[in-house]
Amino acid sequence: MADGGAEPPAPPSSINAGEFLLSILHGSPSPSSQGPQHHQSFALDPAIAAIGPTVNNPFPPSNWQSNGHRPSNHNPPSWPLAFSPPHNLSPNFLGFPQFPPSPFTTNQFDGNQRVSPEDAYRLGFPGTTNPAIQSMVQQQQQQQLPPPQSETRKLVFGSFSGDATQSLNGLHNGNLKYDSNQHEQLMRHPQSTLSNSNMDPNLSHHRNHDLHEQRGGHSGRGNWGHIGNNGRGLKSTPPPPPPGFSSNQRGWDMSLGSKDDDRGMGRNHDQAMGEHSKVWNQSVDFSAEANRLRGLSIQNESKFNLSQQIDHPGPPKGASLHSVSAADAADSFSMLNKEARRGGERREELGQLSKAKREGNANSDEIEDFGEDIVKSLLLEDETGEKDANDGKKDSKTSREKESRVDNRGQRLLGQKARMVKMYMACRNDIHRYDATFIAIYKSLIPAEEELEKQRQLMAHLENLVAKEWPHAKLYLYGSCANSFGFPKSDIDVCLAIEGDDINKSEMLLKLAEILESDNLQNVQALTRARVPIVKLMDPVTGISCDICINNVLAVVNTKLLRDYAQIDVRLRQLAFIVKHWAKSRRVNETYQGTLSSYAYVLMCIHFLQQRRPPILPCLQEMEPTYSVRVDNIRCTYFDNVDRLRNFGSNNRETIAELVWGFFNYWAYAHDYAYNVVSVRTGSILGKREKDWTRRVGNDRHLICIEDPFETSHDLGRVVDKFSIRVLREEFERAARIMHQDPNPCAKLLEPYIPEDNNGQGHN
């Protein structure tokens, strides 16, 4: 025995049970005699046997504890734990019915034995209205005597004897008033079950609360619930969630993610918005809370229709999705934009590829050759150069390099000393004169409501087409049409999110292109050989173009982040609109030509406003997270309750004209291109060495470094090469010079770029 006590004697058959009980109380043992046994028997204190029935327990008794450990104040009984009462006692000893001896060995579960309500709950039987249990009740009422000992019993896990059921029925009006079917529905559909069932939700809540308190106030390791690890690895019913949360249990792996992803995100709790908002203790498992958030969003999934995502972009809270690489997506869109804007033979070939392949009329060699050309064009510059060298084409350059050097831009950069002098120049005194002009330009770039309505019309149409073919696929809106930085006549960017590693994305895209063409959508082009398959189309009814890609989910999350930043301070949208308009006018907004994307320029504006003193924008990813999704191994979390931050930048009184001047002054003279990395994620400047983005021999990629907020290994400036970086910096210097000294800076700043001709004309 664990406590060193001696085993009490078994009751003799020659005395009655009352004398035996008195002998135990007076400490005078009586001689015992045991008859022949046909099965393994265990000693049992008859006083304990008289109090209530027992159950054959297939598990070690220590594992019944909620946390898998024996409490410190728990002393083992002075008798061996018995699994069946002595067969020689009176059938109705002390008025309680007794069991016949079990014919099964102790490692088997006697399905007809009686259990206490607590044992029933631990075994996973939440109620007593199960039809199987009720049938057993009726059988016990009809059979007054227990079955003969020689009768073979069926070993059915979960069945009870009549007395055990009666014991549970004694609590029927208490805190066990729901059956197993209701319990299963509660776990799958918590809100609908509570609203449609006739049970009192407070009863089940009190039941779980009482058991939680009895078990020490915690549920053991991980998500194992009240009974802990019971030796079989089964999960018990978790405690009910608080109002507004779902009980779906899918789980996240908190160990995933890179070191960069964990900065400012390693918190083990989440916050729900609304009437029932509550900050969870760090001991609560983050995966459970995230899945509750996911369930809450799924219940309101109609909110996330494609046309409604213009105002509410992003995956629902708690979603766990798969995404392609941001770098691969950028390469593919760069290629598609290049082909779409160049026009001519290449564009026609691109558009005919998908149609010929779908109809089966294309020559396989021609398709393969064209596919190799596309893939080759998406390779990194050094990889392309290496292939050309191997093929004996040493004089070959990428088309992007050729297009970025159509004139002599980039030859007029200032020296280091001149930049240092200009970096400390004060802003012009009359800068506020141009605020109204910049505001007017900003307002003229906002899409009209009629255009937004046309976009919604096209989105609803696309959603219906996709739902017919892939009912389980999700469509997400991303890009400028949803992040609040879109211009008039901007394309719509749609992500077709579908799970499954066995899905052939290229074939799926070809099928989608076929569906779109059959619905009379025009200019349907499919880029299937790129890293990220894309379909481009134009709606003849609305005149709006649309790009559809597969599983570019990270861009969807980034879209929500940008929109949330835009809600904090209107000066972000004003500055970003001016900068984007400048970049398009000056032709430094084409990634296939080695310049930056619109997304990169918006991140540059956000970072610039984070760095103002006092700051105009906070760093949302460094704040307590209220929004969480997982995209592959990247945990995307940040504070999205931006309504509380509307006055964050009120202490900074800089106007839009001052900010435009300061933005170009920073990127022309103050930014250290050799060592610095712009990081919106941290709201600070990082070093290239910290990111391992140092310049390497044969690779001039990290010349202007802009970190993606979530896929932190992705440098949005990697498209910039050693030629286009000079063009960019020269344009920044031109803009800073105009903002500092030009008498009409608003008009001069946004003058369209005109390439020089053979006579040297142009290049204003």
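Each Cβ is built from the backbone N, Cα and C atoms, and glycine gets one as well.
Annotation source Swiss-Prot lists UTP binding site at Ser480, Ala555, Val556, Val557, Asn558, Thr559, Lys580, Lys584, Ser598, Tyr599, Asp708, His714, citing experimental evidence. Annotation source Swiss-Prot lists Mg(2+) binding site at Asp491, Asp493. Annotation comment: Swiss-Prot describes 656-714 as domain 'PAP-associated', evidence class sequence analysis. Looking at Swiss-Prot, the entry for mutagenesis of Asp491 to Ala says: Loss of catalytic activity; when associated with A-493. While the structure shown retains the original residue, Swiss-Prot records the mutagenesis experiment Asp493 to Ala with this note: Loss of catalytic activity; when associated with A-491. Per Swiss-Prot, mutagenesis Pro618 to Leu is noted as: In urt1-3; Decreased catalytic activity and relocalization to the nucleoplasm.
Projection of Swiss-Prot feature records onto the structure.
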residue: Ser480; record: UTP binding site; CB count, 10 Å: 20
residue: Asp491; record: mutagenesis position; CB count, 10 Å: 19
residue: Asp493; record: mutagenesis position; CB count, 10 Å: 24
residue: Val556; record: UTP binding site; CB count, 10 Å: 29
residue: Asn558; record: UTP binding site; CB count, 10 Å: 25
residue: Lys580; record: UTP binding site; CB count, 10 Å: 20
residue: Ser598; record: UTP binding site; CB count, 10 Å: 21
residue: Pro618; record: mutagenesis position; CB count, 10 Å: 19
residue: Asp708; record: UTP binding site; CB count, 10 Å: 24
Residues in the domain 'PAP-associated' (656-714) per DSSP class, helix first, strand next, coil last, are 19 helix, 13 strand, 27 coil
Between Asp491 (mutagenesis position) and Ser480 (UTP binding site), how many Å separate their Cα atoms?
8
If one measures from the C-alpha of Ser598 (UTP binding site) to the C-alpha of Pro618 (mutagenesis position), what distance in angstrom results, rounded to a whole number?
21
Of all C-alpha pairs drawn from the UTP-binding set Ser480, Ala555, Val556, Val557, Asn558, Thr559, Lys580, Lys584, Ser598, Tyr599, Asp708, His714, the farthest apart lie at a distance in Å of 25
From the Cα of Asp493 (mutagenesis position) across to the Cα of Val556 (UTP binding site), what is the distance in angstrom?
10
Please report the DSSP secondary structure of Val556 (UTP binding site), reduced to three states.
helix
Using the alpha carbons only, what distance in Å do you get between Lys580 (UTP binding site) and Pro618 (mutagenesis position) once rounded?
22
Which of the three DSSP states, helix, strand or coil, fits Lys580 (UTP binding site)?
helix
